[in-house]
Amino acid sequence: MNQFVTNTKNVIRGKYHPEFLQNEVLADIFAHTAQTLPDKTALIEADKTLSYGELYQQALIMAQHLALKGVKPGHIVGLWLPRGIELLKAQLAICLSGAAWLPFDMDTPADRIAVCLEDAEAVGMITTDEWYEHLAEVPQTKWTNTELQKPLSESVSLAKTTPDQPAYIIYTSGSTGKPKGIVITQKNICHFLRSENSILGIQEQDKVYQGFSVAFDMSFEEIWLSYLVGATLWIAPKSLVSDPERLCQTLKQEQITVLHAVPTLLALFPEDVPNLRIINLGGEMCPDSLVDRWALPHHQMFNTYGPTETTVSASLELLERGKPVTIGKPLPNYGMLVINSERELLEQGETGELCIFGPSVAQGYLGRPDLTADKFIENPWAMSVEEELLYRTGDLAKIDEFGQVHCLGRADDQVKIRGFRVELGEIEAALCDIDGIGTAAVILRPEDGIDQLIAFIAPEIDAKQAIEIKELRHNLSQRLPPYMVPNRFEIIEEVPRLLSGKIDRKALKARPLTSVVDRSESDQPQNPAEEILFEILNRLFPNMPIKLDSDFFDDLGGHSLLAAVLISNLREHAEYSHLTIQNLYQARRVGAIAALMLEQPEPTLFDSQIGQDNPRNQTYKWLCGIAQLVTIPVLISINILQWLAPFFTYHYFTGGTRDSIPYAIALSLLVYVSVIMSSFVLSITVKRLLMLGIGAGRYPLWGLTYFRWWLADRISNISPVYLLSGSTLLNLYLKALGAKIGHDVTISSVHIRMPSLLTIEDGVSIGSQVNLENAKVEHGHLVLGSIHLKQDSYVGSYAVLEENTVLEKQAHVNALTSIEYDTVVPEGEIWDGTPAQKIGHIDEQAKLPERPKLSFIRKIAEYGYYGVSALIIACLFFIPIFPSFLLVDWLDVNVFNINPNNHLQIALYYFILAIPASAMMMMITAVISSGLRKIALPRLEIGTYAVHGSTYYRKWFAAQILETSLQTLHGLFATIYAPTWFRMLGAKVGKNTEISTATGVIPEMLTLGEESFIADAVMLGDEEIKGGWMSLKATKIGNRSFVGNSAYIADGTVLPDNVLIGVQSKTPDNREMYDGQTWFGSPALLLPAREAAEKYPDHLTFKPSIKRRLMRGFIEGLRIVLPAALAIGVGYMIVLDVIDVINNYNIETGLVALTLAGLLYGVGCFLIVALLKWILIGRYQPRSAPMWTMFVWLSEGITSLYESVAIPNFLNYLRGTPMLPFFLRILGVRIGKDVYMDTADITEFDCVSIGDRAEFNSFSGPQTHLFEDRIMKIGQVNVGNDVVVNTRSIILYNANVSNHAVLGPLTLVMKGENIPAKSAWIGSPAVPWVHK
């Protein structure tokens, strides 16, 4: 029997190895290793080590002491010591004495220790001198590890134990309220060690990490498998066990080769640990995403499964990428099968209860014959004496056709909380022991997205006093570990039961948590602030007692939306308008919130500086508007000429019998390159001329200076600056615009409003999509100011710097940080968050190598490399349009051959022909971009690279390929095709993942888990460039995690499963994040609870049918190709028209016709989108809709067309003009008089209301929808009169910004939040703006 044996009814067995069944005990195994390898290091703890010989001799002395105190084979000895060498020495001593150890975790309550010792009839307990007093109530004899190590005058002989005697006892949660002890014999454990290691293959040369508590039986894999082969155990300190990032580094430093861990811990490691030879996982389910990340060629990654009752593990699987994660097949000499409730054997593929048999199955529970008879039953399918006992695990499972076992969760009332097995009955029994409680039932159910223990309590009929929840918590915390204390207690008259008499847990899970509470239980408010607070809380929580020490989240059940509502209601009272949502999260308790209400706030920016609005000059407004109206057609025409000129060239030189298509293509590319070069020259020249003589200051809105600035700003947008991002050419371009740029400056990408007022000194590093906003409009004025970045300063990605700001030498501004106007960041300081605050002093430069030198020759060479590369890339991505032309022409001549009679027919005809041509162009572009990236950068590894080195150059080239391709493929984002596109680029993307407009992506470094969601404008894992070096780290997003709009995810982030990162927020340190958490803000703030999403069926959210996938695929396919088809169709119409004009008149007249055609094209693009919006959607209303529904597809389609057709071709040129509000009204926006809009970023137009004289600066706007849990939620945004919204500020739906309010840069107004009138706010989340 050397192979797996599987019969047709689901009985599978591991390989048969009789040599693993030896007549031995653990003491024999250790003694053999100690004799064979006496000088080999056995244990390492910090700077202490013990060899196997030393450990054996020292443990032997302790064992002899125990023998002198009467300890014999068969006895039980408790073990309660801090982790370390002394603990393992005591464990071995008990083993050598012939007794069995009963281990306890360091944090186990003394009452529970006493219960277990009494139940096990332990003869004594080993502990420390310090802990001795905690066991005063324990009747058993207690020995300290110090006294057991005193020298002996003479040697003491030790009695020999037998294989059938106990080796150790592990206590787990018991369903009757009493913990149950599982006795593992010497035979059980010795067989297990040899069986499992025959597959794991731990060797003498290995260095094994020891991190588990000895009360958790996975620790025996760490300890005793090492003892079996003579490996070295490295004992982790307690502080390291809970710090995954530091642990990861320590594993590398200590060159650990074997890691036994739970999957949750491994998932939190920020990077690979190459020296790990074996990774053995167990204790909980292992997600596929973890396998994708860690199942690498240099690791052997195993998944083990087994209850304590079968000795640590019973099955094992070598995990490989691309294979489903299972618990594998039985270990050698073990067997598994699946039965139904009638204990009948089930066929392959059928789900039932998993059962285990073999020589390592325990004999039962200590002193619990009834429970033993229920769980350990006779095995009718046994083939030997060793298989006669069958253990019923209580886990649901099935066995597939390959003999792999799939574990599907618990079948009984046992649950897992944070990795701990918990019998609900034990909690219920502890509750029933409390006076006044008649019956109790405990269930596990999700509340606000988090699994929580809910206790339902029926009081005794003749109870003398009411049940006090606080007293209940205190009582239980004395008897149970913290993870077993229920999160919530519900008082009910009677616990529902089934006909069988058992508790009806299904009814409890469905029962609303709305028990009525007597208001007399509430505290009485003692001052006006408390009266107002209690009145609002009573409205929000109508059935809850309100006490001053009640926690808003834990006791009252508050969540994110209720937090916003509470603060908004309090702000309606002028004296409390300074309160913030952040205050609530920090204070939490009702009394602490009331105390904050009484604090005197600091004077805000509004109070001190900008309380008065300035009247707008209507004459200036209309004169400026007329001037803008004259220039806009020219701007649109210049923009359209960039693609229409080569389009025209191609068609002008084709069509005749002697025309050469290759010649036409070459000439078109030459024209395309010329247009690109000319656009840079034009934008530089015109901007320098327009801004001549304009300096820092305040200028009237709509005045002459404003018009000159507006026109210069608009014309600078015509050149494709994205081609220069991250290169030294960008510095050259900014210099040409008037900026003062020093030597060896690195700029990834910036948005600069006034280059002539920008100074960047030597060695400065600037991240991606940084806003240098030294121009803004507020209160009827254009405000211009300088920005000065001094030597070696640093600005992180997505940061915003306002006018008149200075960063001193080596000042460090973190990502997603706002530096408000008139701010100086001192030398060497690190500022973070919005509003920015000092968080430390820079020492990062000391960690980096010396800045690589940039010689003059290399600088010139880089100019050449970046310039030629940029033009080559631009041409490569223009080339796919020519096959589309050929296809259109071929379809025109060979398939349709129709001669339209007018311009509208021509446009429609060529638009239809262009649809398949556009699809082909998209596919060619996708293939070219993914292929070129792999050629340019075949392999990219984690590390640090010089920005003036080959890796950076190649990485830049690959990044530019991606950036340039997105000019064509932008429509792929937020569609069903986006994950495939990211996979083509090299990212690891799980099933059913949604990806919107993610930026900064390094595909090779990105892993997205299954069913994760990346929202709009997320900066996702971009590289950090600082001090002349580029750092690359892997970024991982866990399964079902959500990253909100405009969030910043730093490279190296490892986001656990089911985590939500809020809008315009960033993540905390990896070690602070755990499954199921919600973080928002900058800096990140942990949200205790968030608003529960409306429930929809799975087929509308996460698990759609094939039909819905096909329908969405079709609609989104059209949405991708239609913008390009529209451009090609209109392009044909314009080209044919202009060729006709040139042939009949002259080139000058043709250029005029081309300009007019460009204007009509821009207006037409807007009108088409507006028409489609009203036909397909009608008027937007507040609502929610699951993702896999027609409304969402159509709405997202309209948004995509608006962003890809209407904005770039028309509305962008209306930003900052009096005309933009008019066109937004056509789309449905309710917008007042004299509104200034430097943004067109609005989606659900009808849900936006903007008051008179409001001012929206660039990249700001209302956000009327969010996706959470695959549900699109739409709400109203109301902005009052005379409101100022600064750069990159977002107002979420159901929020209200009252009259005369000011929102600073990078500010987030939360859902349901109300910003009071005549106040100034800044930050994410918003806080009163106190300018310092």
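If you go along the chain as it appears here, the first residue is 1 and each next one adds 1.
Backbone N, Cα and C define each Cβ position, glycine as well.
Note that the coordinates shown come from a computational prediction; the quantities given were computed from them, not determined experimentally.
One entry in Swiss-Prot concerns the mutagenesis experiment D217 to A. Its note says: Loss of amino acid adenylation activity. What Swiss-Prot records for D217, E221, T304, V312, S313 is L-ornithine binding site. Experimental mutagenesis at this site is recorded by Swiss-Prot as M218 to A, annotated: Minimal impact on catalytic efficiency for L-Orn adenylation but 10-fold increase in catalytic efficiency for L-lys adenylation. Here the residue is the original one, while Swiss-Prot reports the published mutagenesis E221 to A with the comment Loss of amino acid adenylation activity. Look at Swiss-Prot and you will find E221, T304, G306, T308, S313 tagged as D-ornithine binding site. The annotation that Swiss-Prot gives for the mutagenesis experiment T304 to A reads: High decrease in substrate affinity. Under the heading domain 'Carrier', Swiss-Prot lists 524-601.
Look at the domain 'Carrier' (524-601): DSSP puts its residues at 44 helix, 2 strand, 32 coil. The DSSP secondary structure for T308 (D-ornithine binding site) is helix.
Using a 10 Å Cα-Cα cut-off from E221 (mutagenesis position), none of the recorded positions among T304, G306, T308 qualify. Counting every protein chain shown, the Cβ of S313 (L-ornithine binding site) has 28 other Cβ atoms within 10 Å. Note on the domain 'Carrier' (524-601): its mean pLDDT in the predicted model is 81. Separation of the C-alpha atoms of M218 (mutagenesis position) and V312 (L-ornithine binding site): 6 Å, rounded to the nearest whole number.
Rounded to the nearest whole angstrom, the C-alpha distance between D217 (mutagenesis position) and T308 (D-ornithine binding site) is 7. The Cβ of G306 (D-ornithine binding site) has 26 other Cβ atoms within 10 Å, all protein chains considered.
Counting only same-chain residues six or more apart in sequence, the Cβ atoms lying under 8 angstroms from the Cβ of T304 (mutagenesis position) belong to E196, E221, N280, L281, G282, V312, S313, S315, L316, I327, G328. Once the Cα atoms of D217, E221, T304, V312, S313, the listed binders of L-ornithine, are compared pairwise, the greatest separation found is 13 Å.
The DSSP secondary structure for M218 (mutagenesis position) is helix.
The full span of the recorded D-ornithine binding residues, E221, T304, G306, T308, S313, taken as their largest Cα to Cα distance, is 12 Å.
Counting only same-chain residues at least 6 apart in sequence, those with a Cβ under 8 Å from the Cβ of T308 (D-ornithine binding site) are I170, T172, I182, I184, D217, A362. Highlighted in sequence order, F192, E196, M218, F220, G282, G306, T311 have their Cβ within 8 Å of the centre of the Cβ atoms of D217, E221, T304, V312, S313, the residues recorded for L-ornithine, and are not part of that set. The D-ornithine site is set by E221, T304, G306, T308, S313; from the centre of their CB atoms, other residues of the chain with a CB within 8 Å are F192, E196, D217, M218, G282, Y305, T310, T311, V312, A314. Fewest Cβ neighbours within 10 Å among the recorded positions M218, V312: this applies to M218.
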